[in-house]
Every structure is written in structure tokens, then in C-alpha cells.
Amino acid sequence: AIMKMDGSQQEENLEVISTGSLGLDLALGVGGLPRGRIVEIFGPESSGKTTLCLEAVAQCQKNGGVCAFVDAEHAFDPVYARKLGVKVEELYLSQPDTGEQALEICDTLVRSGGIDMVVVDSVAALVPKAEIEGDMGDSHVGLQARLMSQALRKLTGHIKKTNTLVVFINQIRMKIGVMFGSPETTTGGNALKFYSSVRLDIRRTGSIKKGEEVLGNETRVKVIKNKVAPPFRQAEFDILYGEGISWEGELIDIGVKNDIINKSGAWYSYNGAK
């Protein structure tokens, strides 16, 4: 298909799905995760990757969207998802056996046109069939990278046509022998880095404590890549155990930053009210 961009083809505003974090929506520059695009969320273990995705799923469902969760890690917790506001009974869940099966399911869901958001958790768990059927200790160099490269070539066109948001969760690995620069890299080769319109680096920066009891994590998200707005912005928010992103805490922090709320010591005041 070929078209001339002379105005006859109506240019529409970019549709987005909120992340559930006000600060992160602002950092993304467009108000959320862009539809019709691929998004990669990566970070260390227990940094809040799945929580952030489930928060976005809950926001999508709130606006009448249909969501699917491809759980390659076989670790989906419906009780926790429900606490974050996910309507579990309306969520399509798949727990595939192989990487090929997971990506085929993802492609089928996208091509159907009936799904608004697909989450793949995680790229590291997309094990090629040859590796599953082989013996422990067998060498399968580059198999997963080749699988991801082929799948993304197929997926990217369908994602644009159906205006579906596809989020890939990814893990971090260390490169051996790196003297300069960061030794960290993500799994599954380089293809996902190229095909992603947005890449988010999520890190746990500290703990939220009440006395000795740990109530949650302080979290920082950096927008490492952004094709729809300026990149390298960042957002900080709290993730409370069993509750998810602390919306009230984030609202107060943004209010203080923009001089809407006054802070003096441990007190916050707005229009004279403390």
C-alpha cells in the first residue's frame, strides 16, 4: 500500500495506555505507553517489572480495553493481580510451553484485532523448542536471538495495523570482560532493542519502612529509548506491597516539585491546609 500524506489521510493523535503512574506518564511525554508500538520493560529481579505491567493492564481495562498476558515464566499470581486492580476474570491468560508457541500466540492475539494490550512475561523465559527437547548442557548459541528476530519481523506490521500495544518484560544479564561502560545487557539479542519504540529501565532504589517492617520499594524508571517523545527522562515512585504504585504519594511529590504543595520539614500544606 502507498499513500500521499497530503491531508486526505487523516492524521490522528497518538493513542496511549496509562502506566498507572502519573510521573511515568509525564516522563513518557505522551501521557502513557503508545498503542500500535512495541515497548520493552527491563530491570533486575524484584524491581517491579511485572507490577508496572499489571498496573498498565488495570488502566487499560478501566477504559474498556481487552488485555492478554502471555506468562512464559509460569509465575502469574491472580490474587496479587486482583489487588492491583486487574479484572482477572476478563484477562486472557496463556502459559505456553515453548518460546515459539508463546510468540505464535502473541501474533495470533495481535492479528485478531480484538486485543488492546498484550504483555509477554518474559523474554528470558522464551525458551526455543530445540533447547527444551535437548539435553541439559547442550550448547544452543544464538537460538533465542534468532527466534526473537524472526518473530519481531512478523509482529511489527500486524501491531501497527491493529493498533495493539505489545509489552515485553525482559531480564538483565552481565557481559563478561567489559572494561568500560555498563556491563549490563538484556536477553534475547539486539532485535528487541531496535523494534521497541519505548524502552524502560526500572530499578529499586530503596525500601519504605515503618519501624523495622518493610512496606514497599522506592522505584526509579528511566526512559532509555523513546521514538514518540524526547527520551532520557525519569520518574520516581513508591510500590507498596500488596497495593501497587502509591498514587497519593506520587501526586504529593509532583505537587511539591511544581510548587503547588508547600513542604516544610515533615509537613505538607496546600492552600493553608496541612
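Residue positions begin at 1 at the first shown residue.
Positions of Cβ are set from backbone N, Cα and C atoms, glycine also.
Nope, none of those substitutions made it into this model, it's the original residues.
Marked as ATP binding site by Swiss-Prot on the basis of sequence analysis: Gly43, Pro44, Glu45, Ser46, Ser47, Gly48, Lys49, Thr50. Within the same chain, residues at least 6 positions away in sequence whose Cβ sits under 8 Å from that of Glu45 (ATP binding site) are Gln171.
For the recorded site, Ile115 (variant position), the DSSP three-state label reads coil. Record note (Swiss-Prot) on the natural variant Ile115 to Val: In strain: P63.
Its Cβ taken as reference, Pro44 (ATP binding site) is surrounded by 14 other Cβ atoms within 10 Å in the chains shown.
A gap of 26 Å separates the Cα atoms of Gly43 (ATP binding site) and Ile115 (variant position). DSSP assigns Gly43 (ATP binding site) to coil in the three-state reduction, outside any helix or strand.
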